[in-house]
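What follows is a short report on a single structure.
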Amino acid sequence: MLRRDPRKPLAILRHVGLLCATGPQRWRFQHSCAEEHSNCARHPLWTGPVSSAEGTRQSPINIQWKDSVYDPQLAPLRVSYDAASCRYLWNTGYFFQVEFDDSCEDSGISGGPLGNHYRLKQFHFHWGATDEWGSEHAVDGHTYPAELHLVHWNSTKYENYKKASVGENGLAVIGVFLKLGAHHQALQKLVDVLPEVRHKDTQVAMGPFDPSCLLPACRDYWTYPGSLTTPPLAESVTWIVQKTPVEVSPSQLSTFRTLLFSGRGEEEDVMVNNYRPLQPLRDRKLRSSFRLDRTKMRS
């Protein structure tokens, strides 16, 4: 079930890039509004302010039905992954991430809002401290307990992921909401190895894994031009957010919360609330591949 976001009220200081909030944080590293604006160690990957003052197409966003426009020209998204290209799962110090050999041209996505073929690079999750929140995107102000991101790069236009990640139309990210429900058998393969990567910078080898098993059966989606939600916040992403969530069990999500932001020998810092603040839509067009039906969304 969709839940109203308990994190409001929330204000982002656009000029200094620091965050003030009541309730749960949209970034786990929260600083006083009176603090000097500086790039201090909010997070080991962080190199800039919480909010990009110059950015005009930042992510994530609150997907509002009133802002969504049905586009009959949006084709179905074509998804074809090579399970054998899965390499390892690791704790990045911000989330756990599954890496793939992206030299395989055939493993990726095309169609939908995309003009080129995009190769799969990695996927990761964002989640909250409880089952009440955790997704990066929201829908009419409602959030899910977690969100999956499958990250792909434009192999037609760019030589490698690094160049694509900061280039125009360089990345395509599929977002999938996770909601509480039935046990997810395919996800369990990942959950089973999480104890081996509890600490930051630890990894475990993975056998074949096809991440299409994590996608919903219904492939209706919203799409909009946006950015990475972690530094460097590059505005290189075509977002493809699935309308239909996938079900996972409470125990599976609880295992996510056993991971740590901290490394071995450091004070334990539980890995939760690893999501970015919502960003304004501004004048961007939010398109949908489906005709809007509110009654079917709230499930």
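Even glycines carry a Cβ here, placed using N, Cα and C.
Substitutions noted, but not modelled.
Here the domain 'Alpha-carbonic anhydrase' (30-290) returns a mean pLDDT of 91 for the predicted model. What Swiss-Prot records for 30-290 is domain 'Alpha-carbonic anhydrase', and it gives sequence analysis as the kind of evidence.
Mutagenesis annotation in Swiss-Prot: TYR94 to His, described as No effect on carbonate dehydratase activity. Enhanced proton transfer due to removal of the steric hindrance of F-95; when associated with A-95; the structure shown retains the original residue. DSSP assigns TYR94 (mutagenesis position) to coil in the three-state reduction, placing it in neither a helix nor a strand.
Listed in Swiss-Prot is the mutagenesis experiment TYR94 to Ala, annotated as follows: No effect on carbonate dehydratase activity.
In sequence order, HIS124, PHE125, HIS126, MET271, ASN274 are the residues of the chain that are 6 or more apart from PHE95 (mutagenesis position) and have a CB within less than 8 Å of its CB. According to Swiss-Prot, the experimentally introduced change PHE95 to Ala is described as follows: No effect on carbonate dehydratase activity. Enhanced proton transfer; when associated with H-94 or C-161.
The Cβ of LYS121 (mutagenesis position) has 23 other Cβ atoms within 10 Å, all protein chains considered. While the structure shown retains the original residue, Swiss-Prot records the mutagenesis experiment LYS121 to Cys with this note: No effect on carbonate dehydratase activity.
The feature Zn(2+) binding site is assigned by Swiss-Prot to HIS124, HIS126, HIS149, with experimental evidence given as support. The Cβ neighbour count for HIS126 (Zn(2+) binding site), using a 10 Å radius over every protein chain in view, is 24.
Among the mutagenesis entries in Swiss-Prot is TYR161 to Ala, noted as: No effect on carbonate dehydratase activity. DSSP gives TYR161 (mutagenesis position) a helix state.
Taking a C-beta cut-off of under 8 Å and a sequence gap of six or more, TYR161 (mutagenesis position) has these contacts in its own chain: ASP102, LYS121, TRP153. Record note (Swiss-Prot) on the mutagenesis of TYR161 to Cys: No effect on carbonate dehydratase activity. Enhanced proton transfer; when associated with A-95.
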Entry from the binding-site residues list HIS124, HIS149 having the most other CB atoms no farther than 10 A: HIS149
In three-state DSSP terms, the structure that LYS121 (mutagenesis position) belongs to: strand
Number of other Cβ atoms within 10 Å of the Cβ of TYR94 (mutagenesis position) across all protein chains: 19
Chain-mates of HIS124, HIS126, HIS149 with C-beta within 8 Å of site centroid, Zn(2+): PHE95, GLN97, PHE123, PHE125, GLU136, GLU147, LEU148, THR229
